[in-house]
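Here the structure is laid out as structure tokens; the discussion comes afterwards.
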Amino acid sequence: MQPLVLLLLFILCFSGLGQPGIINNDLQTLLEVKKSLVTNPQEDDPLRQWNSDNINYCSWTGVTCDNTGLFRVIALNLTGLGLTGSISPWFGRFDNLIHLDLSSNNLVGPIPTALSNLTSLESLFLFSNQLTGEIPSQLGSLVNIRSLRIGDNELVGDIPETLGNLVNLQMLALASCRLTGPIPSQLGRLVRVQSLILQDNYLEGPIPAELGNCSDLTVFTAAENMLNGTIPAELGRLENLEILNLANNSLTGEIPSQLGEMSQLQYLSLMANQLQGLIPKSLADLGNLQTLDLSANNLTGEIPEEFWNMSQLLDLVLANNHLSGSLPKSICSNNTNLEQLVLSGTQLSGEIPVELSKCQSLKQLDLSNNSLAGSIPEALFELVELTDLYLHNNTLEGTLSPSISNLTNLQWLVLYHNNLEGKLPKEISALRKLEVLFLYENRFSGEIPQEIGNCTSLKMIDMFGNHFEGEIPPSIGRLKELNLLHLRQNELVGGLPASLGNCHQLNILDLADNQLSGSIPSSFGFLKGLEQLMLYNNSLQGNLPDSLISLRNLTRINLSHNRLNGTIHPLCGSSSYLSFDVTNNGFEDEIPLELGNSQNLDRLRLGKNQLTGKIPWTLGKIRELSLLDMSSNALTGTIPLQLVLCKKLTHIDLNNNFLSGPIPPWLGKLSQLGELKLSSNQFVESLPTELFNCTKLLVLSLDGNSLNGSIPQEIGNLGALNVLNLDKNQFSGSLPQAMGKLSKLYELRLSRNSLTGEIPVEIGQLQDLQSALDLSYNNFTGDIPSTIGTLSKLETLDLSHNQLTGEVPGSVGDMKSLGYLNVSFNNLGGKLKKQFSRWPADSFLGNTGLCGSPLSRCNRVRSNNKQQGLSARSVVIISAISALTAIGLMILVIALFFKQRHDFFKKVGHGSTAYTSSSSSSQATHKPLFRNGASKSDIRWEDIMEATHNLSEEFMIGSGGSGKVYKAELENGETVAVKKILWKDDLMSNKSFSREVKTLGRIRHRHLVKLMGYCSSKSEGLNLLIYEYMKNGSIWDWLHEDKPVLEKKKKLLDWEARLRIAVGLAQGVEYLHHDCVPPIVHRDIKSSNVLLDSNMEAHLGDFGLAKVLTENCDTNTDSNTWFACSYGYIAPEYAYSLKATEKSDVYSMGIVLMEIVTGKMPTDSVFGAEMDMVRWVETHLEVAGSARDKLIDPKLKPLLPFEEDAACQVLEIALQCTKTSPQERPSSRQACDSLLHVYNNRTAGYKKL
């Protein structure tokens, strides 16, 4: 009965309204709205009530109706319901709607313009969705709206000027979108607005002065944009403003003194702009100010004395400016409330004043990256509220006081890179809240105190590079939260404490480069989270404990250079290895099959052990393997066929084993192979011709085997080969003429074989031969080719123990580079010229016909008799032949001279310029430039001049310290880059230069720019290098060029592209340093030399060019100009050594990596006069939050969390590359490994989303 009554009442109420159309309209509209909203089928449907069976829609989830009895929908609150789908235009039909909240869902698509029909709307909340498109300008008609919050979406385009019509607006929140364009000056008409939130967009242009009219404004934040211009003084009129945040923009000029008139201001952040000038004293008048952050600008002068009187100030952050002076003794004289004082990187000098102890409320003190000297004052340890103390990168000295025990709230103690010495006080045990202890690169000595184990909150300990001695305290095992223990490069002795196995959170354990002994404790097997185990360069011994098999998360292990033995099987529990190094130990037994389970393993080093058995076939499963070193073991059997699947192999070293069988023909399928070392084994049979398909081979060492047959002509295919060692085999037959094609050979050893025939004259074509030419202990006959004397770099020549005849060519004696010469035990004769006297007699023994210094003097009479014995007829014949030969050569030289002179003048013409239209002629047009095979066809001088309009400026695409670069589009459709070298000499006539450039031209790598050819004109002083053209310019252009044509490109240079470029750069440098023999030092790595092809792949240019030019210039040439164009990239040691090394290249590469991530130039003004990019990155990387966030180029934002992590990892690698000491920098190969690790794990974060 009761339900029936209720139903009748409900019907009467509705019929009494007389408004069935209105009811049906709102009901129908709600049902239509629902059609565009999608709920998660895995969860309870929050809109299950929204259906036509339930016409009481006022009770539906999120629906609110008015209380007038008309049942009109006035509010829809669907926030946080996990909705997907889109916003339906039907929302615009709720005529009486006052409040619409669709925030915190996953809605996509545009904001419908139909929402502008909601003329009664007072609040519109669409924030935290995935909405796209532009903000509809029609929203400017919502004149009753008070709160408009549509941020945290994917919205693009400009902020509509029509929003200035919303005169009742109190809150406008458009943060965290992708909005562009200026802040509309029309927003200055919003006189009632209280909150204007525009941060984290791409807004640009100046801040409109009209915003000073928004008199009710209490919050204005436009941080994380691209705003420029000056801060308008009119903002000083905002007397009600409490929060002003303009951080991370490009604002310039001085800070207006009028900002000191905002009497209610509590928070002011202008950090990370380009502001300059003095800090206005008027800011001290802001009596309510609690936070002042002016860090990372170009501010100068001293900190105003008045700041220390601001009684309400809690946070003062002035880091990374160009301030001067020292900390005043008046600090905190009238302000004991200061909690955060951050003055890092402000060029402070002098000592830390004892008066700092007056800041009794101080929680964070950061004075790092300055020039502070003296000791840490005892009074500093009276700041008992301190949680963070950063004093690193100064020149502090003295000891660490035991009074540090007073700082019982301390969580971060960072003192690295100072000159602190003495013992680490045992009183540190009182710091029970300490989480991070960084003391590395100081002069601490003595033992690490046992009491450190009482600091039970410690997560990271880094004491690398000190003089700590004694044993590692077992008490460290009590640190249950520890994830980093880095004690490398100290003087620690004794065994590894078994108690370290209790540190179950350890990720990195690095105890390398000490004097540790004993065995590895079995308790290390409990370190289940361990990722890196570095124990190399110690004296550890014994078997590996079986428990290590439990370390399934290891990615890097290095136990090299110890005395360990037994089996390595306990290390094979992980299938996540990236690098595995146990070289130089005494490991025995067979190589475990399980090593093949780490499919991302890049480098496997097992050399110099006592491993036995066969090479595991399972290694063929490691498709990422690039280096395999099993040298100096006792391995037997054949090389397993499965290794043919490791297509990325670049280095194979199996030297000094007992491997047998023929050399596998399938090795020829490893197209990336650059180094093959199979020396001192038991390989037999002839060389497979397939092996010579490995055209990237740089080192081929097969000596000490039983290989036979002849050396095939196909060896000439190995044009990149630097080292060829076939010593101590059974090769026979003659030396192939194709050997002369190995023009990059640095070392050639063919001794102790059975080679016959004459030494081919083509051997003289090996102009890069330097280390050795050893043909000893063979059966070579005939004369020594005089062409050997042209090998101007050769240091060792051994032709001993052959059957050579004739004289020793005088040109050999003229070889200035030759240090070792041995032609003993041949059948040589004649008189040695005086040039040979610099070698000992042993070099010529066993040649009965030889005489002269350093051998016995020639018998003049016997010599004359022998000459007479030739007969007068012979002498006449020989003289006649010599005379005719000399005349013939003279005629040939004269003819060639006139021909070249004729061709030259036909090429350059006779006008005032070298490149007139008359320069083309039938003969000249067919004279090609030198080229290295990279071009489609011969490139002619005239082609280049025509394509560039005689090197006109309109075709110039770049310039630098070495010259200008032009783009040349040739008639054959090919595009090349032409570099005009600014050098006064005719470089191409310099044989040394010509040889070096030809060598560089033969270098091929996917991340190096190909040098295609060169030419010069002596009369015009022009030297041209022809390079492969890179369509997308340099990474410098993309990061720093302000031309409008690049604006769209900047948006395309996303994090994925930048990371790929960073890896490509590192791979190019690694190739130069580790895969070229001899290694090539680039000398001028910078972002403008990192070029991008059409696929945005990185190619390093100008490699080797600086060295070639500086070594081939006259004494008046200032070679340092090669570094003048690279300021900001130069390693610090170059300033005093003036010597470029691989480690100085690594430093320059580190700077480029920082540039790629931060988007800043190495000399960016944000660093200040006394701080460089390295210290700036280091300063911000070591702190969390906004300071770290500013390291990432704003153009990359927003990034996903794991992308930000990857960016920070790249910066950490860059910091390692830019260590002050070259010895502490990684090799380019190690840096490349680290970057590849970041790149290969870049998608891991997607799985967590």
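From the backbone N, Cα and C atoms, a Cβ is placed for every residue, glycine too.
Just the original residues are modelled here, none of the noted substitutions.
Marked as active site, proton acceptor by Swiss-Prot on the basis of sequence analysis: Asp1084. Using a 10 Å Cβ-Cβ cutoff, Asp1084 (active site, proton acceptor) registers 26 neighbours.
Sequence-distant contacts (6 or more apart, same chain, Cβ under 8 Å) of Ser959 (ATP binding site) comprise Val965. In the three-state DSSP scheme, Ser959 (ATP binding site) is classed as strand. The ATP binding site annotation in Swiss-Prot covers Ile957, Gly958, Ser959, Gly960, Gly961, Ser962, Gly963, Lys964, Val965, Lys979.
Annotated domain 'Protein kinase' per Swiss-Prot: 951-1240, in sequence order, evidence recorded as sequence analysis.
Under mutagenesis, Swiss-Prot gives Pro160 to Leu with this note: In sgn3-5; altered CASP proteins localization in Casparian strips. In the three-state DSSP classification, Pro160 (mutagenesis position) falls within coil. For Pro160 (mutagenesis position), the count of additional Cβ atoms within 10 Å of its Cβ stands at 18 [all protein chains shown].
Here Swiss-Prot notes a mutagenesis experiment, Gly287 to Arg, with the remark: In sgn3-8; altered CASP proteins localization in Casparian strips; when associated with R-1101. Non-local neighbourhood of Gly287 (mutagenesis position): Ser263, Met310, Ser311, Gln312, each in the same chain, at least six residues away, with C-beta under 8 Å from its C-beta.
There are 15 other Cβ atoms within 10 Å of the Cβ belonging to Gly719 (mutagenesis position). Under its mutagenesis annotations, Swiss-Prot gives Gly719 to Arg the following note: In sgn3-12; altered CASP proteins localization in Casparian strips; when associated with E-1150.
In Swiss-Prot, a mutagenesis experiment is listed as Gly1101 to Arg, annotated with the note In sgn3-8; altered CASP proteins localization in Casparian strips; when associated with R-287. Its Cβ taken as reference, Gly1101 (mutagenesis position) is surrounded by 25 other Cβ atoms within 10 Å in the chains shown.
Record note (Swiss-Prot) on the mutagenesis of Gly1150 to Glu: In sgn3-18; altered CASP proteins localization in Casparian strips. In sgn3-12; altered CASP proteins localization in Casparian strips; when associated with R-719. On its own chain, Gly1150 (mutagenesis position) has Val1174, Ile1213, Ala1214, Leu1215, Gln1216, Cys1217, Thr1218, Arg1225, Ala1231 as residues at least 6 apart in sequence with a Cβ closer than 8 Å to its own Cβ.
Here the residue is the original one, but Swiss-Prot notes a mutagenesis experiment at this spot, Gly1150 to Arg: In sgn3-17; altered CASP proteins localization in Casparian strips. In this structure, Gly1150 (mutagenesis position) is part of a helix by DSSP.
In terms of C-alpha distance, the listed recorded positions Pro160, Gly719, Asp1084, Gly1101 place Gly1101 closest to Ile957 (ATP binding site). Here the Cβ of Val965 (ATP binding site) has 20 other Cβ atoms within 10 Å, regardless of which shown protein chain they belong to.
Looking just at the domain 'Protein kinase' (951-1240), the mean pLDDT is 76. Around Ile957 (ATP binding site), taking its Cβ as the centre, 15 other Cβ atoms fall within 10 Å, counting all chains.
Pro160 (mutagenesis position) is 48 Å away from Asp1084 (active site, proton acceptor) when you measure Cα to Cα. On a Cα basis, Gly719 (mutagenesis position) lies 30 Å away from Gly963 (ATP binding site).
Packing around Gly963 (ATP binding site) is summarised by its Cβ count: 20 other Cβ atoms lie within 10 angstroms of its Cβ, all protein chains included.
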